[in-house]
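First comes the structure, then the notes that go with it.
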Amino acid sequence: MRMGTPVPGTLLILLAASQGQTQTCPGSHSLRYFYTALSRPAISEPWYIAVGYLDDTQFVRFNSSGETATYKLSAPWVEQEGPEYWARETEIVTSNAQFFRENLQTMLDYYNLSQNGSHTIQVMYGCEVEFFGSLFRAYEQHGYDGPDYIALNEDLKTWTAADTAAEITRSKWEQAGYTELRRTYLEGPCKDSLLRYLENRKKTQECTDPPKTHVTHHPRPEGYVTLRCWALRFYPADITLTWQLNGEELIQDTELVETRPAGDGTFQKWAAVVVPLGKEQKYTCHVYHEGLPEPLTLRWEPPQTSMPNRTTVRALLGAMIILGFMSGSVMMWMRKNNGGNGDDNTAAYQNEREHLSLDPRAESEALGVEAGMKDLPSAPPLVS
């Protein structure tokens, strides 16, 4: 096999950049929704929040507390959907709030709990696409009072139930055909909506992907370690990584590699320094990229006991709820085809609601945001 002439790194960057410009935006992308319903003895009506995220940016939020309800679009590109679209979405998400209230009561019955405590229902669902628009993965998870309740497995055909109460829900969902409805949505309208939202966003703002960053620790002989600061999956390619000690840049002591294409339209880079063992916390890595709202400062963090994946998700969702209650923003799926199929979506929504509401208290346990999605029917029924 003949070896060709090596391609310069700068040329690889130019080729990758030109390829990325033909896409909606380089890298993988996600559309995620979160629902939260909270009941407390001190409030007459449960607090209900629905939030939608495109990648890591919130674009829509619904907040219902008592008799008041607010619906906020928080990204300029969302307005391209038109007033009729969002009026319909407001109606849907308002209806979902009632389903959550009913499910909070149903869960009290399932677990034989009193009305005097505080209880929370959460749902998170969404989908992700890769560089070329193919579905990467989809998911749906439900939780009650913190722990997992039921979660859709990776095959999108079966559920994992956490306890006997969740087993009842799983059985009724399977009998009602709900599993197939969710899989169809996640593989179709969710992905289609994600791609359309990305295209709308591209029309109103320059495409940037902020770097995913972390610091790794590599022991060396004679009491030294190498600290390597990584920046991954960022776009465009221009980025600056520096190491500092006590606020002073270590220009001469930093090993810096050339920015490299990652193969999916994004880029990667790292910078490393050799430091004395035990002095790692004195060194900071600084990352500058136009996709970041402000420069990042990182240190090497000693490893801690890792949590199981779903526990991590629960912790993240819990943190998002607190942020939502305190500052009006919560954290991180769905969307719909281009074209005039709004009526079809509304019909599908009504059909699924009727199909799944087997019990008056049957619909929606969740923190899976549906705000702003005509393609998604009602919130997933937690119990039925």
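Glycine residues also receive a Cβ, built from the backbone N, Cα and C atoms like all the rest.
Don't expect the noted substitutions in this model, because it carries the original residues.
Quick look at what Swiss-Prot annotates:
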DOMAIN    211-299  domain 'Ig-like C1-type'
VARIANT   PRO147 to Arg  In haplotype T3B
VARIANT   GLU365 to Asp  In haplotype T3B
VARIANT   PRO381 to His  In haplotype T3B
Segment confidence, the domain 'Ig-like C1-type' (211-299), expressed as mean pLDDT: 93
Residues of the domain 'Ig-like C1-type' (211-299) by DSSP state, where helix covers H, G and I: 3 helix, 52 strand, 34 coil
